[in-house]
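S.K.: Sequence annotations record features per position, and here Swiss-Prot assigns domain 'Septin-type G' to 20-339 based on sequence analysis. What Swiss-Prot records for 30-37, G138, 218-226, R288 is GTP binding site. Looking at Swiss-Prot, you'll find the mutagenesis K426 to R noted as follows: Abolishes sumoylation in vitro; when associated with R-437. Annotation of the mutagenesis experiment K437 to R in Swiss-Prot: Abolishes sumoylation in vitro; when associated with R-426.
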Amino acid sequence: MSTASTPPINLFRRKKEHKRGITYTMLLCGPAGTGKTAFANNLLETKIFPHKYQYGKSNASISSNPEVKVIAPTKVVSFNSKNGIPSYVSEFDPMRANLEPGITITSTSLELGGNKDQGKPEMNEDDTVFFNLIMTHGIGENLDDSLCSEEVMSYLEQQFDIVLAEETRIKRNPRFEDTRVHVALYFIEPTGHGLREVDVELMKSISKYTNVLPIITRADSFTKEELTQFRKNIMFDVERYNVPIYKFEVDPEDDDLESMEENQALASLQPFAIITSDTRDSEGRYVREYPWGIISIDDDKISDLKVLKNVLFGSHLQEFKDTTQNLLYENYRSEKLSSVANAEEIGPNSTKRQSNAPSLSNFASLISTGQFNSSQTLANNLRADTPRNQVSGNFKENEYEDNGEHDSAENEQEMSPVRQLGREIKQENENLIRSIKTESSPKFLNSPDLPERTKLRNISETVPYVLRHERILARQQKLEELEAQSAKELQKRIQELERKAHELKLREKLINQNKLNGSSSSINSLQQSTRSQIKKNDTYTDLASIASGRD
């Protein structure tokens with residue numbers, strides 16, 4: 001056997017060290033200031049997540065716990081803001097106090113398990129947990145939090161779409177990573193009253209895509225009676241508004257008495273009440289210090305943190321994954337495939353976008369209407385099969401009839417090769433998607449002449465392209481909205497600067513006028529003092545002459 005055909009020595013070693021283990025994704029959601037960051041650090045028993053306005057100032061990629069290894073540092077995976085800047089990465093600036101932060105979603109990838117470099121015995125590779133922690137920032141800090149629920153729901157739905165597109169491919173990626181969220185912890189503000197409107201809306205929206213566990217934070221701020229009543233209020237609101245949270249239900253057909261007792265105990269603790277802290281004592285435990293003493297956050301008498309850790313990483317980890325896969329994802333998958341398979345042939349009018357990316361040329365129309373009315377946009381949006389009288393209702397008829405074709409020709413001539421290539425690629429993609437959806441229509445798929453293998457191939461090609469096309473359109477629409485909001489904000493700043501400049505000019509004019517008035521008044525006072533001095537001298541002279549005459 002020749003040397004060239006001999007396999008490398010480390011070939012099997014690489015196969016053995018291939019990534020194995022459990023993939024587990026958790027979402028921490030809730031209003032700002034409820035302790036999500038502190039909980040994440042306490043959950044992993046390390047300080048790798050910085051608090052607000054501390055981003056970039058701490059070593060977020062360094063873990064003090066040998067059992068926790070940061071694979072990918074924290075990154076922004078999605079955000080939506082009226083100001084166009086993610087609040088998570090922005091520094092503290094009092095000048096931005098009047099701006100709404102929007103919502104930012106971050107992701108951190110970690111590896112939980114034994115560290116072989118620490119001299120510990122090698123553990124089973126299947127026990128390693130590849131943990132993805134998703135966190136939300138900015139909820140509850142906006143005048144309108146509807147964009148927060150929409151952004152979180154859109155992110156969760158996108159993860160389902162990615163898995164669905166991968167499953168329907170003929171050739172799958174062997175290194176595909178599942179990013180679906182298996183459990184979401186929703187942090188409730190410790191008001192003592194119950195759920196708020198934003199809590200109900202958010203938990204309802206995300207419960208379609210993941211298991212939701214409500215969490216009460218700062219449990220040490222309640223007495224035992226107050227905490228019991230707060231739990232009852234929350235569960236009453238959950239039943240009243242039909243919020244589908246994850247419940248530890250007891251199966252009457254289950255023969256495992258230990259499991260039944262465990263679920264009963266966990267159901268009585270819902271929602272879990274926890275305490276978090278950034279302070280460690282001399283033994284390395286997380287504690288909270290008070291004037292009257294020190295308490296441990298893992299104390300079962302005052303906090304459910306220890307029980308919650310066991311639920312998340314022990315007893316119910318696989319159940320969360322199974323529920324996400326077999327119930328939530330399957331419902332979404334069947335609904336999505338039905339909508340794609342039953343889609344009729346899409347005409348050219350529905351695939352064309354009605355707006356282009358904003359630019360400085362249409363800045364004025366963007367500020368006033370939020371739409372783009374430039375000649376280039378009109379030429380791009382105009383279709384060959386669109387009658388002229390349909391367009392004349394929105395635009396000036398005489399200008400369009402006289403100059404429409406000329407402007408379109410000029411734009412085609414002046415358009416750069418890059419833009420022309422981009423338009424051609426976009427047109428090809430739209431034609432491809434249109435043809436795929438046509439082939440996936442019921443009339444085409446139910447044809448008796450079509451082989452079964454061809455039907456499966458058409459379905460496998462349809463879903464990924466359709467899902468990707470929908471995501472691209474959603475991203476483009478989002479970018480256009482952000483650009484429009486930024487343009488409006490820029491216009492407001494321009495008007496504010498112009499107003500301040502006008503005020504400065506008026507102030508300068510007033511100061512100059514006061515100076516002139518001051519100089520003229522000083523001259524008048526000097527003249528008056530001179531005249532009075534002359535009168536005084538005259539008086540003295542008259543008195544002297546009178547006195548001399550008497551003598």
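Cβ coordinates are placed from backbone N, Cα and C, and glycine is handled just like the others.
I'm curious about the neighbourhood of these features; can you describe it?
M.R.: Over all protein chains present, the Cβ of K36 (GTP binding site) has 22 other Cβ atoms lying within 10 Å. In the three-state DSSP scheme, K36 (GTP binding site) is classed as helix.
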S.K.: Over the domain 'Septin-type G' (20-339), what is the model's mean pLDDT?
M.R.: 84
S.K.: For R288 (GTP binding site), just count the other CB atoms lying within 10 A of its CB, please.
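M.R.: The Cβ of R288 (GTP binding site) has 18 Cβ neighbours within 10 Å.
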S.K.: In sequence order, what residues of the same chain, 6+ apart, have a Cβ less than 8 Å from the Cβ of R218 (GTP binding site)?
M.R.: G35, P190, I275
